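According to Swiss-Prot, the protein carries these features:
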type    : residues      : note
VARIANT : GLY22 to Asp  : In strain: PLi
VARIANT : SER26 to Asn  : In strain: PLi
VARIANT : PRO107 to Ser : In strain: PLi
Amino acid sequence: MNKLLLLILFECIIFLSCSGKGSLESGIPKVSVIVNGTFDDKSFNESALNGIKKVKEEFKIELVLKESSTNSYLSDLEGLKDAGSNLIWLIGYRFSDVAKAVSLQNPEIKYAIIDPVYSEEPIPTNLVGMTFRAQEGAFLTGYIAAKVSKTGKIGFLGGIEGEIVDAFRYGYEAGAKYANKDIKISAHYIGSFNDVEAGRSVATKMYSDGIDIIHHAASLGGIGAIEVAKELGSGHYIIGVDEDQSYLAPNNIITSATKDVGRSLNIFTSNYLKTNTFEGGRLINYGLKEGVVGFVKNPKMIPFELEKEIDNLSSKIINQEIIVPYNKESYEKFLKE
């Protein structure tokens, strides 16, 4: 009898160890998405939300959405783990360190992060990162800005200075200089992605200095800039970011530098659910060639001839005839070539 009980106990232990979180073998898969701040930012986080909603429409999954902040990342991720998540998406570079930490602590769970900032050290095999050549789309919008500016002064409004936002900034500035070497460009950072009022304040000052086009990469701060452009009216323009933001101010938004976070999330998650395979331990990089970054066509503000020029530039970037800079060092090198 004792031997029989031991055998049953042993089989139970084996069963429990094989049916841990992360497996898709039984039950409805649970996919979680955690963001810094709010999903309703009209750009980056919202794009991720739209992407995962499309996955839910196609697959039978349980979806958990979590809005978080720096001080609660670990506890919120612990909660998603305890809830039985198979796959957890972390949206934004601010999760870079914590993504590695939790993936090492929980090898049975799959993790995926958008916009990680990693150097050469190994990535855990249950973690995958999505990175973007955002500078390529921004190069095109910078070219447009320089071509349509009436004052010869354009600007860039960033959230927090760093690798991710710098790609937009220096791509934009390079595209503008490619179009017009004499264009004047002013860049400002508000130190936050969640401060609408700071975006309003800085944008107001930029417009008063004679800048007529502002490219933002500031999330909710950019919403503040859009509000200012809309209030000031004709002659005050914005270039949106991540998604097509023209609906927010149709008469003021010339175009948007798109970075389709939602599409990349959708592609990877759908493949994971279809195949039950997870190829982690790596970074996946998207750009113009993959159709994930680009710009929004707007015949109302972008003349047909200019659009043709942009299409030609896109081909040159895809064919690597133009290598778009992504930081200060590569930008300065670009200007010398």
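Even glycines carry a Cβ here, placed using N, Cα and C.
In the shown protein chains, 13 other C-beta atoms lie within 10 A of the C-beta of PRO107 (variant position).
Reduced to three states, the DSSP call for PRO107 (variant position) is coil.
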